[in-house]
Amino acid sequence: MEVENEAHCCPGSSSGGSREYKVVMLGAGGVGKSAVTMQFISHQFPDYHDPTIEDAYKTQVRIDNEPAYLDILDTAGQAEFTAMREQYMRGGEGFIICYSVTDRQSFQEAAKFKELIFQVRHTYEIPLVLVGNKIDLEQFRQVSTEEGMNLARDYNCAFFETSAALRFGIDDAFQGLVREIRRKESMLSLVERKLKRKDSLWKKIKASLKKKRENML
């Protein structure tokens, strides 16, 4: 198994030099964001959770044989823009937008949460994963798998269907987000290295031209 929890509750700073990933859970109230988070960090399904409460969780995991320290913010279900929400939107490195497959309105509201990210970050190039939760309640399904896949394609992000009750697909969702964060960081690093090489080449050309001018004098 590629995702392995090493600790359910970690100290305030990452241990062993692990890379810290700040993850923000978004989605309408009642879609199971907290249950998904709790299953990931502690393999437990909560009996009750107040959807108006925002909470933070930390855990140490290994993903693709690399340590990862996840700092997960589980947000309330409101899609309104607030000063506090702006603060954690700015700090988040990756986002999981969650909806319930048994609630079409929560699926439609996914667009609102994606727009909230854009309002703060002014770009759509932010690591993102779309999650359709509660697939164990298949008899009450209102949103098809195909609809979820199509929306994720529009968002240019990975898509996972999960069941917090059965702990199905939970690790895959967080794993996918961390991989996307790493991928984008790797791309950015590659661009920066290319720019540095171009800058270095440009300086060499200018130095060569300067030397030629000096020799002509």
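Placement of Cβ uses the backbone N, Cα and C atoms for every residue, glycine included.
In the structure as shown, the Cβ atom of G27 (GTP binding site) sits within 10 Å of 27 other Cβ atoms. Following the DSSP three-state reduction, the secondary structure of G27 (GTP binding site) is strand. What Swiss-Prot lists as GTP binding site is 27-34, 74-78, 133-136, and the listing cites similarity to another entry.
S34 (mutagenesis position) falls within a helical segment according to DSSP. Here Swiss-Prot notes a mutagenesis experiment, S34 to N, with the remark: Dominant negative. Loss of interaction with AFDN, RLF and RALGDS.
Under its mutagenesis entries, Swiss-Prot includes T52 to A with the note: Loss of interaction with AFDN, RLF and RALGDS; when associated with L-78.
In Swiss-Prot, the entry for mutagenesis Q78 to L states: Constitutively active. Dramatic reduction of the rate of GTP hydrolysis. The structure shown retains the original residue.
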Most crowded position, judged by CB atoms within 10 A, among K33, T75, I135 as binding-site residues: K33
Cα-Cα distance linking T75 (GTP binding site) and S34 (mutagenesis position), given in Å to the nearest integer: 8
Neighbouring C-beta atoms (10 Å sphere around the C-beta of G30 (GTP binding site)): 15
